[in-house]
Amino acid sequence: MEILKVSAKSSPNSVAGALAGVLRERGAAEIQAIGAGALNQAVKAVAIARGFVAPSGVDLICIPAFTDIQIDGEERTAIKLIVEPR
């Protein structure tokens with residue numbers, strides 16, 4: 001599954017475009033975010049991407065989960081959003 005990493009500085013429109021492209025190509029995607037600002041941008045991106053794929057008859061579901069990732073040798077807890085068609 002393709003992993004899209006989102007930061008608090010990410011543009012929701014850019015992430016939404018990437019998300020819609022991955023969904024059309026692979027059928028599902030995972031978004032990773034660390035922190036409240038990044039999660040905010042990620043959720044906005046899912047809402048925008050839903051608007052991008054809706055005209056083709058696709059509705060999206062989003063499954064939130066925790067995941068542990070390594071950053072500079074340090075383990076951090078991130079939120080992952082698994083996005084799939086309904």
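From the backbone N, Cα and C atoms, a Cβ is placed for every residue, glycine too.
Nope, none of those substitutions made it into this model, it's the original residues.
For the mutagenesis of Ala16 to Thr, Swiss-Prot gives this note: In spoVS11-4; impaired sporulation. The structure shown keeps the original residue. One mutagenesis experiment named in Swiss-Prot is Ala38 to Thr, and its note says In spoVS8-9; impaired sporulation. Quoted from Swiss-Prot, the note on mutagenesis experiment Ala42 to Val is: In spoVS9-4; impaired sporulation.
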In all the protein chains shown, the tally of other Cβ atoms within 10 Å of the Cβ of Ala38 (mutagenesis position) is 20
Which same-chain residues, if any, lie at least 6 apart from Ala16 (mutagenesis position) yet have Cβ under 8 Å of it: Lys44, Ala45, Val46, Ala47, Ile48, Ala49, Phe52
Using a Cβ-Cβ cut-off under 8 angstroms and a sequence gap of six or more, which residues of the chain neighbour Ala42 (mutagenesis position)? Val6, Ser10, Val15, Ile31, Ala33, Ile79, Leu81
